[in-house]
Amino acid sequence: MKIYGVYMDRPLSAGEEDRMMAAVSAEKREKCRRFYHKEDAHRTLIGDMLIRTAAAKAYGLDPAGISFGVQEYGKPYIPALPDMHFNISHSGRWIVCAVDSKPIGIDIEKMKPGTIDIAKRFFSPTEYSDLQAKHPDQQTDYFYHLWSMKESFIKQAGKGLSLPLDSFSVRLKDDGHVSIELPDGHEPCFIRTYDADEEYKLAVCAAHPDFCDGIEMKTYEELL
């Protein structure tokens with residue numbers, strides 16, 4: 001397993017954007033051109049290039065020659081590399097990517113105040129009870145731990161919104177370990193949280209417990 005990250009401390013330069021646009025597919029270029037905000041296009045480009053760079057490094061490929069497909073529920077994959085599973089997430093200034101030999105999910109969330117009201121609608125009764133039991137000063141922090149863990153689980157399962165958020169429960173214990181109450185018939189999986197930034201929560205869900213130790217940071221130059 002590998003986790004790669006890029007922190008956007010500045011916008012892409014015109015030259016960097018042009019080189020990345022030249023490496024991605026025509027469909028991705030068109031998607032980037034349709035974004036109203038340039039930073040959204042840059043996040044999309046960087047996420048695409050993170051995957052290309054990871055695949056190229058692992059398999060000795062030309063990054064620009066990699067083609068992507070889409071599974072039934074919209075999860076991207078590389079048809080030529082059936083043993084390479086990956087997932088991308090971005091929020092705020094962060095773009096992260098997880099790569100493994102088995103299905104994997106990753107989610108990063110920038111924390112914002114005043115968002116925990118949606119917990120009762122989307123979280124399981126167990127999760128909502130855990131959240132309510134936290135001190136008010138800790139509730140936003142724990143809410144985003146729950147949200148990122150649940151999103152990583154759904155992305156690992158690869159079933160999109162067909163898997164309701166309240167159909168399973170996750171719990172972050174005081175020692176940092178995560179317990180999961182799985183939906184009926186679901187394959188075993190494991191979740192770990194990572195420290196990316198004090199303003200963000202990051203979680204990875206994998207089919208095995210052998211997580212990597214941390215995030216391997218990449219610069220714009222390393223993606224070109």
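Backbone N, Cα and C atoms are what each Cβ position is placed from, and that goes for glycine too.
Every residue here is the original one, so none of the noted swaps is modelled.
Straight from Swiss-Prot, the features:
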type    : residues         : note
BINDING : D107, E109, E151 : Mg(2+) binding site
VARIANT : G15 to E         : In strain: B3
VARIANT : A22 to T         : In strain: BBK-1
VARIANT : G65 to A         : In strain: BBK-1
VARIANT : G69 to S         : In strain: A13, BBK-1 and B3
VARIANT : D195 to E        : In strain: A13 and B3
VARIANT : E216 to A        : In strain: BBK-1
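Here the features listed in Swiss-Prot are painted onto the structure.
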residue: G15; record: variant position; Cβ contacts under 8 Å, 6 or more apart: none
residue: A22; record: variant position; Cβ contacts under 8 Å, 6 or more apart: A64
residue: G65; record: variant position; Cβ contacts under 8 Å, 6 or more apart: none
residue: G69; record: variant position; Cβ contacts under 8 Å, 6 or more apart: P76, Y77, I78, P79
residue: D107; record: Mg(2+) binding site; Cβ contacts under 8 Å, 6 or more apart: S89, W147, S148, M149, E151, S152, K155, L202, A203
residue: E109; record: Mg(2+) binding site; Cβ contacts under 8 Å, 6 or more apart: S91, Y144, W147, S148, E151, Y200, K201, L202
residue: D195; record: variant position; Cβ contacts under 8 Å, 6 or more apart: L202
residue: E216; record: variant position; Cβ contacts under 8 Å, 6 or more apart: K2, I3, Y4, G5
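In sequence order, S89, S91, I108, W147, S148, M149, K150, S152, K201, L202, A203 are the residues of the same chain, not among D107, E109, E151, whose CB sits within 8 A of the CB centroid for the Mg(2+) site.
All chains included, 20 other C-beta atoms sit within 10 angstroms of the C-beta of E151 (Mg(2+) binding site).
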